[in-house]
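A short write-up of the structure that comes next.
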Amino acid sequence: MSEPKTGRGALFTGGLAAILASACCLGPLVLIALGFSGAWIGNLAVLEPYRPIFIGVALVALFFAWRRIYRQAAACKPGEVCAIPQVRATYKLIFWIVAALVLVALGFPYVMPFFY
C-alpha cells in the first residue's frame, strides 16, 4: 500500500532552498551576531553564483506545495490524511509560515545594506 502524499516534502524543499539562496547574505550577519570572525564568514561568498538556482528551486517547491495543499478535497480518498479538516488547516498554516520565511529570506539581500 502506498503512503498518502502530502505537501511536507515540497514545503521542506522550498524552505531549504530559500535558506541556501540567502546564505551568502543572511549567513554572515547571523554568524557575526553569534561571534564568529569575519575571515571565516568570507567563505560563504562561494554560494553567491548559485543564488538564482536556489531561488528557482524555492519558488518551484512552494508552487508544488501550494498545489498539493490547496487541491480539491474531492481528490482525497476518505481516510487519507489530506481529507481530515484539522490536518488540512495545519498544513495551510505551515505553508503560509514557510512562504513568509521564504519571502523574507529572498528579500534579505536587498535590505541587508541597512544592517551594515
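A Cβ is built for glycine as well, from the same backbone N, Cα and C atoms used for every other residue.
None of the listed substitutions appears in this model.
Taken verbatim from Swiss-Prot:
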{"type": "BINDING", "residues": "Cys24, Cys25, Cys76, Cys82", "note": "Hg(2+) binding site"}
{"type": "MUTAGEN", "residues": "Gly14 to Arg", "note": "Abolishes mercury resistance"}
{"type": "MUTAGEN", "residues": "Gly15 to Arg", "note": "Abolishes mercury resistance"}
{"type": "MUTAGEN", "residues": "Ala18 to Asp", "note": "Abolishes mercury resistance"}
{"type": "MUTAGEN", "residues": "Cys76 to Ser", "note": "Decreases mercury transport"}
{"type": "MUTAGEN", "residues": "Cys82 to Ser", "note": "Decreases mercury transport"}
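In this structure, the CA atom of Gly14 (mutagenesis position) is 23 Å away from the CA atom of Cys76 (mutagenesis position).
Neighbour counts of Cβ atoms within 10 Å were taken for the mutagenesis positions Ala18, Cys76; the minimum is at Cys76. Annotation: Gly14 carries the greatest number of neighbouring Cβ atoms among the mutagenesis positions Gly14, Gly15 [cut-off 10 Å, Cβ to Cβ].
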